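Colleague: My questions all concern the structure below.
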Amino acid sequence: MSIQVEHPAGGYKKLFETVEELSSPLTAHVTGRIPLWLTGSLLRCGPGLFEVGSEPFYHLFDGQALLHKFDFKEGHVTYHRRFIRTDAYVRAMTEKRIVITEFGTCAFPDPCKNIFSRFFSYFRGVEVTDNALVNVYPVGEDYYACTETNFITKINPETLETIKQVDLCNYVSVNGATAHPHIENDGTVYNIGNCFGKNFSIAYNIVKIPPLQADKEDPISKSEVVVQFPCSDRFKPSYVHSFGLTPNYIVFVETPVKINLLKFLSSWSLWGANYMDCFESNETMGVWLHIADKKRKKYLNNKYRTSSFNLFHHINTYEDNEFLIVDLCCWKGFEFVYNYLYLANLRENWEEVKKNARKAPQPEVRRYVLPLNIDKADTGKNLVTLPNTTATATLRSDETIWLEPEVLFSGPRQAFEFPQINYQKSGGKPYTYAYGLGLNHFVPDRLCKLNVKTKETWVWQEPDSYPSEPIFVSHPDALEEDDGVVLSVVVSPGAGQKPAYLLILNAKDLSEVARAEVEINIPVTFHGLFKKS
């Protein structure tokens, strides 16, 4: 996909530095020519505060949520950012310490409370973070920033002001929800979260939020659970970051990375555990893939199995005759990749960064093909009859269907991650192109385009430049799937460069169209969207 480059200067460390919010937008300096049709806002979420006073956050997913916005109008660009006023942030600023436990950082006990006060706080339940640093998405006419708990935060996409916290538990039965909901073209939102099912065992609920109706009531108040997936382990749900959706099916991939709920509930308050302390890997289960009939709201008991991998991001899922095509950004093995994303590791000098990454699960882009009709299938025979794929599915004597993938891209310690597609046109449908952030030993140093049919790749890469997830924006008069541009926030600490810029690439060949430079550093961002004017 690209020549593996070295980063001895360690410029990637700028991604993990605390910054201040802005009181008003900055005007960016544009080089090149921004298409006049590109009007709207790029909204992105990520951590912006990596310590509170003398207390540091330890994990990549701990820093307090910073909401970013690049506005595009008539060829000009402005940049703005504000910290999201979550409970976690407001209380930390008020008490000048970390008050709510984050993903990999324990909250320090309140020095004003004695041991009995802290003990009795255990019986009031676990205090879950609302630190909405992962993504932002629309619901009806509103926009919400989110993490992966039951809390989402309504924000104003124009001013970046925080409006209110919303607890999803008040509307549906979920303990949390992913930061990667699917949004259909009519505005319907689908998401997944674990829940307590029958006999107090764990299950996974698919939640549907309808589009805005004529009564203008908040669509979240009309949320409903439409189907439930079983869990392979009664008390240990798998970590779920995304799922697949087509017009007729829902796909859930259950990985061996598990949350030990007994540890979560018993040791959290008393022993100072954090979220990362409660993860463990099931070394023998492999991966279970589940499907449900979306229209009939029915779980289909096809038992798809394959070897172990970590999964964070689905690229796309679609139907092809009597098969489901599931394209995934995988990490080989059962060990949790997040174990390697502590800030101490990511801030190491380059040789240490590489050394740590060599121990981690290795990335691979894979295509799995799931046969839907297995009623009359022969045991031991490959059920995949589609041309142009090497993926296989074999029915075993225990009625499980063993899947072997087709590899779409693989490079040693070279990940194609944070995938994006022309979602409005191709989400849940056959497609050709995916865009991704290239990770070099976990350091983001290139932008990539992948033809999933031919495996041809294109790359944008510059020295001492660290881009973000690419966001595809379609041309308003597009005739082809890749007619449009790709947007990415690039941190550029190298000599002679501005600290950061918004990069605009031609989506066909990743050639540069324009860039909009700012005079301040921009820390790492995870996910976001383009909101058209």
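Any Cβ shown, glycine's included, is placed from N, Cα and C.
From Swiss-Prot, here are the annotated features:
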MUTAGEN   H180 to A  Loss of enzymatic activity
BINDING   H180, H241, H313, H527  Fe cation binding site
MUTAGEN   C231 to S  Does not affect isomerization activity
MUTAGEN   H313 to A  Loss of isomerohydrolase activity
MUTAGEN   E417 to A  Loss of enzymatic isomerohydrolase
MUTAGEN   D477 to G, E or N  Does not affect isomerohydrolase activity
MUTAGEN   H527 to A  Loss of isomerohydrolase activity
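Help me picture where these features are in the structure shown.
Modeller: Of all Cβ atoms in the protein chains displayed, 20 besides its own lie within 10 Å of the Cβ of H180 (mutagenesis position). DSSP assigns H180 (mutagenesis position) to coil in the three-state reduction, placing it in neither a helix nor a strand.
Note: H527 (mutagenesis position) has non-local neighbours R44, C45, V134, N135, V136, A179, H180, F418, E469, i.e. same-chain residues 6+ apart with C-beta under 8 A of its own C-beta.
Neighbour density for C231 (mutagenesis position): within 10 A of its CB lie 21 other CB atoms from the protein chains shown.
The Cβ of H313 (mutagenesis position) has 19 other Cβ atoms within 10 Å, all protein chains considered.
In the structure as shown, the Cβ atom of E417 (mutagenesis position) sits within 10 Å of 18 other Cβ atoms.
Annotation note: D477 (mutagenesis position) sits in a coil segment as assigned by DSSP.
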Colleague: With an 8 Å cut-off on Cβ-Cβ distance and a minimum sequence separation of at least 6, pull the same-chain contacts of H241 (Fe cation binding site), or say none.
Modeller: E148, T178, A179, H180, L311, F312, H313
Colleague: For H241 (Fe cation binding site), which of the three DSSP-derived states applies: helix, strand, or coil?
Modeller: coil
Colleague: Do any residues at least six apart in sequence from D477 (mutagenesis position), in the same chain, have a Cβ closer than 8 Å to its Cβ, and if so which, in order?
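Modeller: In sequence order, D483 meet the Cβ cut-off.
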Colleague: Quick one: which residues besides H180, H241, H313, H527 have a Cβ within 8 Å of the Fe cation site's Cβ centroid, in sequence order?
Modeller: V134, N135, T178, A179, S242, F312, H314, F418
